[in-house]
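Novice: Dumping what Swiss-Prot says about this protein:
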type: BINDING; residues: 20-39, 98-101, 185-187, 211-213, A229; note: NAD(+) binding site
type: BINDING; residues: Y64, R67; note: substrate binding site
type: BINDING; residues: C124, C127, C145, C148; note: Zn(2+) binding site
type: DOMAIN; residues: 1-243; note: domain 'Deacetylase sirtuin-type'
type: MUTAGEN; residues: S24 to A; note: Reduces activity 6-fold. Reduces affinity for NAD 10-fold
type: MUTAGEN; residues: R33 to A; note: Reduces activity by 20%
type: MUTAGEN; residues: E45 to A; note: No effect
type: MUTAGEN; residues: H80 to N; note: Slightly reduces affinity for NAD
type: MUTAGEN; residues: D101 to N; note: Reduces activity 80-fold. Reduces affinity for NAD 10-fold
type: MUTAGEN; residues: H116 to D or N; note: Reduces activity 30-fold
type: MUTAGEN; residues: F159 to A; note: Reduces activity 20-fold
type: MUTAGEN; residues: M162 to P; note: Change in substrate affinity; when associated with Y-191 and M-216
type: MUTAGEN; residues: Q191 to Y; note: Change in substrate affinity; when associated with P-162 and M-216
type: MUTAGEN; residues: P216 to M; note: Change in substrate affinity; when associated with P-162 and Y-191
Amino acid sequence: MDEKLLKTIAESKYLVALTGAGVSAESGIPTFRGKDGLWNRYRPEELANPQAFAKDPEKVWKWYAWRMEKVFNAQPNKAHQAFAELERLGVLKCLITQNVDDLHERAGSRNVIHLHGSLRVVRCTSCNNSFEVESAPKIPPLPKCDKCGSLLRPGVVWFGEMLPPDVLDRAMREVERADVIIVAGTSAVVQPAASLPLIVKQRGGAIIEINPDETPLTPIADYSLRGKAGEVMDELVRHVRKALS
């Protein structure tokens, strides 16, 4: 393990992380853009946008119920556990994720920002009542709001929708404080998440990229570690723990 990399992490004043679908892929949750990605079997425009939901809510809900079932049955992997350990060590201050599962939290991470919402949450299309669910709904029937009776929808951000302003503001505040960012398992193409590491870089901070493949972020990353997030993060945290002891 690169000693300079370990020093960068151990001596960081405010380290944050940005994680994407590649982190949860090792838990059996399909990615969207990998070779075996979810979008290879389904057209995203058919399923993950407001128009598709308005046109055929049952079809969209069936797909999301299937995804929710996968998430609820999945277990955190070595990457999730490693990020939680970095937080326990006092090194990682905040974890920003593009993932809509709760595997970071179940691994023990506490300060997590979900940019794209969560499959654990459903919300009303009319009154905005939202609540957490413990299991995937059985479709049909379509789930209805217990307050106003309107149709419920998954609590995620769809294509064509804006990120909740408070969530994006919080993420921006975190990266503006950061002197190091670990970017793991993300294709670095989905905005505005892809711009977050650039803010750290522009402010003189370091980017540590972890990905099996090169991404648009690779040319400007200070460190690019090739491999699966679970394997790389597990080894990285073991070395960081030693460096801190």
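Including glycine, each Cβ sits where the backbone N, Cα and C put it.
I'd like these features described in context: how deep, what's nearby, how far apart.
Specialist: With a cut-off of 8 Å between CB atoms and residues at least 6 apart in sequence, the same chain places L18, T19, G20, A21, L115, H116, T186, V190, A193 near Q98 (NAD(+) binding site), listed in sequence order. A coil conformation is recorded for Q98 (NAD(+) binding site) in the three-state DSSP classification, outside any helix or strand.
Around Y64 (substrate binding site), the same-chain residues six or more apart in sequence whose CB sits under 8 Å from its CB are L119, P154, V156, listed in sequence order. In this structure, Y64 (substrate binding site) is part of a helix by DSSP.
Mapped onto three states, the DSSP output places C127 (Zn(2+) binding site) in coil. Counting only same-chain residues at least 6 apart in sequence, those with a Cβ under 8 Å from the Cβ of C127 (Zn(2+) binding site) are C145, K147, C148, S150.
Mean predicted confidence for the domain 'Deacetylase sirtuin-type' (1-243): the pLDDT average there is 94.
Taking all protein chains in view, 28 other C-beta atoms sit within 10 angstroms of the C-beta of S24 (mutagenesis position). A helical conformation is recorded for S24 (mutagenesis position) in the three-state DSSP classification.
For H80 (mutagenesis position), the count of additional Cβ atoms within 10 Å of its Cβ stands at 31 [all protein chains shown].
Neighbour list (D101 (mutagenesis position), Cβ cut-off 8 Å, at least 6 residues apart, same chain): S24, S27, I29, V71, A74, S118, L119.
When secondary structure is read from DSSP and collapsed to three states, H116 (mutagenesis position) falls in the coil class.
Secondary structure at F159 (mutagenesis position), as computed by DSSP, is coil.
Of all Cβ atoms in the protein chains displayed, 8 besides its own lie within 10 Å of the Cβ of M162 (mutagenesis position).
All protein chains considered, the CB of Q191 (mutagenesis position) has 9 other CB atoms within 10 Å. Q191 (mutagenesis position) carries neither a helix nor a strand DSSP state and counts as coil.
A coil conformation is recorded for P216 (mutagenesis position) in the three-state DSSP classification, outside any helix or strand.
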Novice: Within 10 Å of each Cβ, count the other Cβ atoms and name the one among the binding-site residues C145, C148 with the highest count.
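Specialist: Of the binding-site residues C145, C148, the most buried by Cβ count within 10 Å is C145.
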Novice: Do you know offhand how many angstrom separate C124 (Zn(2+) binding site) and P212 (NAD(+) binding site) by C-alpha?
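Specialist: Computed Cα spacing between C124 (Zn(2+) binding site) and P212 (NAD(+) binding site) is 38 Å.
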Novice: Under a three-state reading of DSSP, tell me whether C145 (Zn(2+) binding site) is helix, strand or coil.
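Specialist: DSSP call for C145 (Zn(2+) binding site): coil, neither helix nor strand.
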Novice: Where's the emptiest Cβ shell within 10 Å among the binding-site residues G20, G28, G185?
Specialist: G28
Novice: Taking Cα atoms as reference points, rank the recorded positions G28, H80, G185 by distance from R67 (substrate binding site) and give the first.
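Specialist: That would be G28, the closest of G28, H80, G185 to R67 (substrate binding site).
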Novice: Between the Cα atoms of P216 (mutagenesis position) and Q191 (mutagenesis position), what distance do you get, rounded to the nearest Å?
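Specialist: Checking the Cα atoms of P216 (mutagenesis position) and Q191 (mutagenesis position) gives a distance of 12 Å.
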